[in-house]
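Some features that Swiss-Prot has for this protein:
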- 1410-1498: domain 'Ig-like' (DOMAIN)
- T91 to A: Resistance to CDC20-dependent degradation (MUTAGEN)
- T91 to E: Not resistant to CDC20-dependent degradation (MUTAGEN)
- R123 to A: Induced abnormal dilation formation. Delayed radial migration with decreases of migration distance and speed. More resistant to degradation during the G2/M phase. Abolishes ubiquitination. Abolishes ubiquitinatination; when associated with 660-A (MUTAGEN)
- R660 to A: Does not affect ubiqutination. Abolishes ubiquitinatination; when associated with 123-A (MUTAGEN)
Amino acid sequence: MSCKESPHVGASTTTVSSVAVHAGDSKIVIAVVKCGKWVRLQLAESQPNLLEIGSSQDETKKLLHDHELLLAKLKALEDRVWELLREADRTAEANKAQSQVYDAMAQTLGEAWATLVSMLERRRELLGLTSEFFQSALEFAIKIDQAEAFLQNPHEFESTEALQSLLLLHDRHAKELLERSLDLLNKSQQLTDFIEKFKCEGSTMNSELIQGAQSSCLKIDSLLELLQDRRRQLDKYLQQQRQELSQVLQLCLWDQQENQVSSWFQKAIRDLQEQSLGASLSDNRELICKHEDLIVKAKEWDSAVEKLKSQALGILLSKDLAGKEHLQLSNQKLNRLQEEFGRLMVERKAWLSMANDFFTSANKSFDVLGKVEAYLKLLKSEGLSLPVLAAKHEELHREIKDSTATALQKGRTLISQVDSCRSRVTGIHEMMGYIQNRVDCLTEQCTAHEEFARKRQQLATSVDDYLRKVEMSIQEIRPILATTLDVASSPSESEKILNKYLELDIQVKETAHALEAAAKIMTEKNELELNEVALLPLKVKWLEEELSTLGRSISCRSRILQTYVAFRKSSEEAEEQLQSLKEFYLTEIPWKDEDDAVVKCQSNSAERKWQLFLKKSFLTQDLSLEFLNLINMAKENEILNVKNEMHIMENIMEKQTNGREELSHLRVAWYLKAIEGKPAREQWEMFKEKLTKTTHSVKLLHEVLMPVSALDLGGSLQSTSDLRRRWIAMKPQLQQLHEDVQQITKEWEVLSSQGAPLKEKAEQLKDLVHLHRRQRERIQEYEEILYKTVQFHQVKEELVHLIKPRELELLAQPMELASSEEVQMQLGRSQERRAHVDHLHQLALTLGVDIISSVQQPNCSNISAKNLQQQLEALELESRSWSAQAKEHERVLSCSLEYCTARDEISELKESFKDIKKKFNNLKFNYSKKNEKSRNLKTLQYQIQQVDTYAEKIQALRKKMEKVNNKTSDSFLSYPSNKANMLSEAMEDLKKNVDDFDKVVTDYKMNLDLTEHLQEVIEECNFWYEDASATVVRVGKYSMECQTREAVDILHRQFNKFITPSVPQQEERIQEVIDLAQRLYGLEEGQKYAEKIVTRHKEILESITELCGSLVELKEKLMQGEVPKMNSDLEDFHDNCIDLLKGPGKDDQKTFSEERNEGQVQGADVLAVNGTREDGLPMDLRRTSSDKEDSAQGLILPEDTLSGEESECISSDDISLPPLPVSPESPLAPSDMEVEELTSSSALALHISGYRMHPGTGGLGKAQESALPSPIAFADGGHSKKDTFTSHFERPYPQLKAESSLASRGSAEMSTKLHINVKCPASMPHEVHDKALQQCSQARESTLEMQEKVHADSNVTKTQDRLHAALDVSPGLGSQPDTSESHQRRVGPQGNKKNSSAENSVVSLAGQAPHFSRLLSNVTVMEGSPVTLEVEVTGFPEPTLTWFKKGQKLCADGHLQVLHKDTKHSVFIPKVCEADAGLYVAQAQNSSGTLSSKAILHVTGNHGPPITRLNWIMLCIIYVSVSVIYWLLTR
């Protein structure tokens, strides 16, 4: 309490004393206050507050108890107060002079005490009311819990009575809830009114009391709202359940009727599903009549169904049924039953009709089968041959099948359709069984054609088996014979090889027998006149020839090996005999004292061994000659190391000859020693006897040699071979005679030394030696002639074996072979055979010439070589003729090989062409299947690259075709006319197809290029529409903040400066779009294709016209002072412009700008993470906020300087009015694959640079230099990903997002409206800028073909163009940020929404899983730059968010910071290094679920040094110069 107004103005108030009263936790302090002469009581302190009611009933009761105690203690002081007042009265009576003062003191103290007691009484009443309120609330909550428990407990009912009692319980609970709710509301209202009244009573109202009243009211309202929310929700559930129960009761009667109808339909359906279709034609007709009766009865039940359906429809339309689904299901069930019944009726009618057709066809089949059975009996009695009978049986078999096929097919069809229930088709099965049994019985009697076919198949199988066996045998033998023959180094090894070849010879003979068997079977098949075996003789002929060749080769090798093995064995035996005789003649020295019988026995034994040795030695010699002859007759390279083998054999023969001569000398010496001890007379007698005997033998030999002298060398090989065999048999005797002559000569020398009378025998011995020497010379000549003659006849006979079978083949035309490999094999075999024949011819001629030369010697004058000379001449002529024929045949085969090779190469080219064409068609088809959204610019460019690849493949194919054509054109003259024509036609056909396909590819590529250019132009148009729309919106917004006519005038001029040059350029683009569309899709379709662009252009022009009109009207209204109305009009226009901005562009960009929008979305999302504080404003704007408030200086404009009043309007230089934007695909655009990156990143960078400019931040030049990135950095950034720039700039001010409806579509769509804003720099002369724009326009007006050429330029040129585009950007771009007041106005509703959601979360019955309202997006930054990764997550309870990097939990340290503000979570890295790159995951989790968002951080090197200052005039001059040069070069 305070004192009343005192007459003393300057009096002070003091506290005389104070009294504190405690009771439990309650406490009050009463102060006695004195002001001058006035004294009053005042409640200085109260704990708790007088209006504090507590938070629960227990707390309120405790407060009431403490207050009762406090009040009781205060009552105890009342007597002292009244005693003090009485004392004051006494003092006043005693001091009359100051009675007035004491009266006043008494009055104020009394009033204060009464007031204090009254307040405490009122608080006690307040606490009592509060206790009653909490009690009512508790009862209300208990009732709510009971009702909730009632709802949560499942209720089951089996009858309508139980359902009605349950409905009564619902009504009672609802009524009690309403009563408790009204009672609680009354109590709360009573308590609130009491608090308000208590707060406003008397003069005791102070701030503490007001605060206590507000706190208590808030508690009451919160508890009341919580309970009322539960009550309302519970009441809704009660009403809903009651309504459902009443609807269930309403449906019971309908269900009963529905069950009755359904039961009849179900029974009828079961009958229809189980009834048979009949077992005969009469039975089936009876069932058809019953079915017609059922149709009549079904119509009555259909009417009952329609009645129920109408009732159900009325129930559904009249009320909102809780059991609507049940009713619908029952109704649907009834409909399904009716439909099923109708379907079954229709099916049964159709099946009965089909069964009727089946039984009719079955009766006809039985009639035909009866006739066939009678005819079969007739055929059996006639005794026809197998082929004739087979033909008859086949005809009858066909007739059986044809006659029963219809009935059986109808039966199978009917059974397959009625397969769900086999009982219905039992009669059909039985009838089909009867028919099938009858057919099987008759088919068993018609088996002649099957037997005939089986026999034919057996023959064919046998032939195939034999031929397969022959081919396999040839395949096994051919690789063995392909190797060179190695006769080995020892007889055992040679014998093993010989056995192997003998086995091969046996195998060849067996194969030949199999081939003969196949030929016999083929002959048997030909007797059956089977046309399909016509091609087999050619194959058999080829196999016979191949087998014959292999047989000759095996025979030749076997003979060589046999001769070699026999030679080696014979030489070894001869060597053993030689060594044995040598040892005998060296060791067995005859002694004189030995018995003559012993010496004679030894001599005879040695003589026998000597004779055997001679035979074996000459046999070995003959085998060696035969082996050499075989080697000479063998093919070239047939034997491995031929010269070495011949040398080995010559060494063996030379060694054996020398050994024979040595042994002969040893034998003579042994004989001389043997007779040395005999008397001279005896030796002489023995000499004379031996001389006479030897002379007789020599004369006999002379007579034997006489027939040889008369020999005709032109005889047959047989006679010559017999003569040579006899000659070989005589060689041991001749050798023995030679040895005898030598022995006689030695004995002559020995006897002459002993003084024997030799004169009488000297002449005889001389004649003997002379005759023997002549005979030996003649024998050697005859032996050589005979050997060569035999060899000549052997070679001649071998030639006959080789040439005769080939004569017909050489004269005939070569067979048409399938592949070049077969032709190559046959050509190689022919060349090999010709070389062998030429070798044999040359060998025969050489032998013949040698024989004739030998015969012409004087010693051989009696030998006739006339016939041999004739044979030699004939052989030479035959050799020339055959060689010519063989060469001609090889030439034909070579031509065939060239033809096959050329044909195969052309076939390969055709296959390559087919493969290219198939893949190209697949490429076209896959591209045509893509929808319009997938067929974006990037996909189109990739398609063009693929088409270019196929064009290169076609050119490579053309080069291969040219090579093949050049190679085959020279050989066309050697081909037969038909083959040359075939190759020529095939080549021409391939060339034509390739030309046609090349034209298709070229046309398709041209179409794709035009489509690409069309999409580029459309993107340019859409880009201009977006910028123009955004500019119109910004100008409209800025105009609402302008307060002077001059500011609006400047704004209007700046807008006209932007829009005037760009509209004609946009109209040119639109015309180009129309022309391209008409060229691609035709006149009408092209016009429809361009309608959207034209319509949107008209809308933009209308908005521009409306804006200009609004600005003019605004200037007039500002002159008249009508600002409020003007602002409202502009706000309406501004809203319309925003609708225009967000409306038409969406549909246009779906098709043509989908990928660029995605790039912008990602770039904008990353920008949204960086540089934003909790109030949503960019950091740089907050840093300059103080400068903005203190500075009144505006930004200097290019033409005018604003006054103080004009500075109220945002500077027009901040409007960011761009000229015609550089599109991603224009001649001055970056490369095609960087559309997304440059569109998003450069647009964001240039747009953000405007936000760093403000009228209050300083001069223009400095701001321009700091805001624009360097050209090198810009060009490098264009090659990096689209998020590179986002880490260097702050988040753009989201003005357009707040004003457009994009905010309701999520952050992704909100960020798609960032644009490149370009205008003429303040320092650039307007003439230079206009000239640059004019040159750019001229470059875009080039022809379509030139634009297609420019589109294919290198990335280097496009990168330079990107640099020019960067230099043309004004640094003072961007939108003016809103004031803090407008920002508060925009944030306000969001705060209310958040509070509302918080209140809802208190009473929600279930949690909300985490949800990312902003996701992470991939970021690419330069090393050393700052970066922020930010997400925004919501959910209830509030989710906890954890950051992970590469799978490991991320924690804050000195390098990075993990930040959290409300629902936003972010990771901030001031300086990025390469180690920071990787996958980052933000995982949000609460009790309702877990959710994560991922992004990849890329770190690139920083190679571009910053440019601290730019000379804009120089940059613009460079830009214009490069543009002019580029335009001139591309003309």
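Numbering starts at 1 and runs along the chain as it is shown here.
Cβ atoms here come from the backbone N, Cα and C positions, even for glycine.
Just the original residues are modelled here, none of the noted substitutions.
Features as recorded by Swiss-Prot, highlighted on the structure.
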{"residue": "T91", "record": "mutagenesis position", "DSSP (3 states)": "helix"}
{"residue": "R123", "record": "mutagenesis position", "DSSP (3 states)": "helix"}
{"residue": "R660", "record": "mutagenesis position", "DSSP (3 states)": "helix"}
Counting every protein chain present, what is the number of Cβ atoms, excluding its own, within 10 Å of the Cβ of T91 (mutagenesis position)?
15
How many of the residues that make up the domain 'Ig-like' (1410-1498) does DSSP mark as helix, as strand and as coil?
3 helix, 57 strand, 29 coil
Around R660 (mutagenesis position), how many other C-beta atoms are within 10 angstroms of its C-beta?
19
What count of other C-beta atoms do you get within 10 angstroms of the C-beta of R123 (mutagenesis position), across all chains shown?
24
Across the domain 'Ig-like' (1410-1498), average pLDDT on the 0 to 100 scale
85
For the C-alpha pair, I'd like the distance in angstrom between R660 (mutagenesis position) and R123 (mutagenesis position), rounded off.
162
